[in-house]
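Colleague: Okay, here's the structure, questions in a sec.
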Amino acid sequence: MSKKQSSTPHDALFKLFLRQPDTARDFLAFHLPAPIHALCDMKTLKLESSSFIDDDLRESYSDVLWSVKTEQGPGYIYCLIEHQSTSNKLIAFRMMRYAIAAMQNHLDAGYKTLPMVVPLLFYHGIESPYPYSLCWLDCFADPKLARQLYASAFPLIDVTVMPDDEIMQHRRMALLELIQKHIRQRDLMGLVEQMACLLSSGYANDRQIKGLFNYILQTGDAVRFNDFIDGVAERSPKHKESLMTIAERLRQEGEQSKALHIAKIMLESGVPLADIMRFTGLSEEELAAASQ
């Protein structure tokens, strides 16, 4: 398929006809699936811009996009009429990309639900009949598996309803799942035993452990953070030293962050530099960085 299809005489003639409302109504009357056509209020037929389409996608298409309101209640149906003078094995996928872009554009306009976008392919190439499937799922190497995945709800990992005992069996994912399930609890002390058990399993590296406790400090119950990390450390002899080091470093980083925040406010308020240094304990270099 030519990269610049819209410059061909085939495309020019196609658009000359299909961008006329009366011609489009007749086209849709004959070619739009009857159950969908019955839902359309053809008096509301409106030619839509395709400026929302990515440049790389737009250059691959010669398309006309019409919208109509539905006969029953508020709602829109978009009719994507694509022109091809040569066959393309992946055209169904490309039309699906266009359809999804049209749906996103509809949401960006303020609507709260997805519209129906009906792709229709107008073809008059040399190969006859059209040699490829127009079901985008057939574009996959394993169409059967694609149907199983994309014709049903996507897999959901909802830790909010997952029993803790089940989470504890999830090896390297267990720490993440357990903490993010319970992070909004007012008191995390009830997780001390489980946390210590998971740390003792050796599934998390030092970087992950530091990130985990930093997350708890920032997002969880900061007031009892010291008690929490001390409790975990006492039950994890192997990690006790590193946990206490992490805890102290996080406390220092937290204090440093607070001091920098206060210093920035004081700088913006015009407080003399010497007074800020005395009040916050920050150096002149640290204050210079805070002012950036």
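From the backbone N, Cα and C atoms, a Cβ is placed for every residue, glycine too.
Just so you know, the substitutions we noted aren't modelled in this structure.
Bear in mind that the values here come from a model prediction, so they are computed numbers and not experimental data.
Heads up, here are the entries from Swiss-Prot:
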MUTAGEN   Asp63 to Ala  No longer increases recombination efficiency, toxicity or SOS response. No nuclease activity
MUTAGEN   Glu82 to Ala  No longer increases recombination efficiency, toxicity or SOS response
MUTAGEN   Gln84 to Ala  No longer increases recombination efficiency or SOS response, more toxic than wild-type
MUTAGEN   Gln84 to Lys  No longer increases recombination efficiency, toxicity or SOS response
MUTAGEN   Arg94 to Ala  No longer increases recombination efficiency or SOS response, more toxic than wild-type
MUTAGEN   Asp165 to Ala  Hyperactive mutant, increases recombination efficiency, more toxic than wild-type. Increased nuclease activity
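Are these features on the surface or tucked inside, and what touches them?
Modeller: In the three-state DSSP reading, Asp63 (mutagenesis position) counts as strand. Of all Cβ atoms in the shown protein chains, 25 besides its own fall within 10 Å of the Cβ of Asp63 (mutagenesis position).
Within 10 Å of the C-beta atom of Glu82 (mutagenesis position) sit 20 other C-beta atoms, taking all shown protein chains into account.
DSSP assigns Gln84 (mutagenesis position) to a strand in the three-state reduction.
Its Cβ placed at the centre, Gln84 (mutagenesis position) has 20 other Cβ atoms within 10 Å.
In the three-state DSSP scheme, Arg94 (mutagenesis position) falls into the helix class.
Neighbour count (other Cβ atoms within 10 Å of the Cβ, all protein chains): 8 for Asp165 (mutagenesis position). DSSP assigns Asp165 (mutagenesis position) to a helix in the three-state reduction.
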Colleague: Looking only at C-alpha atoms, tell me how far Gln84 (mutagenesis position) is from Asp63 (mutagenesis position), rounded to the nearest Å.
Modeller: 9
Colleague: To the nearest Å, how far is the Cα of Asp63 (mutagenesis position) from the Cα of Glu82 (mutagenesis position)?
Modeller: 5
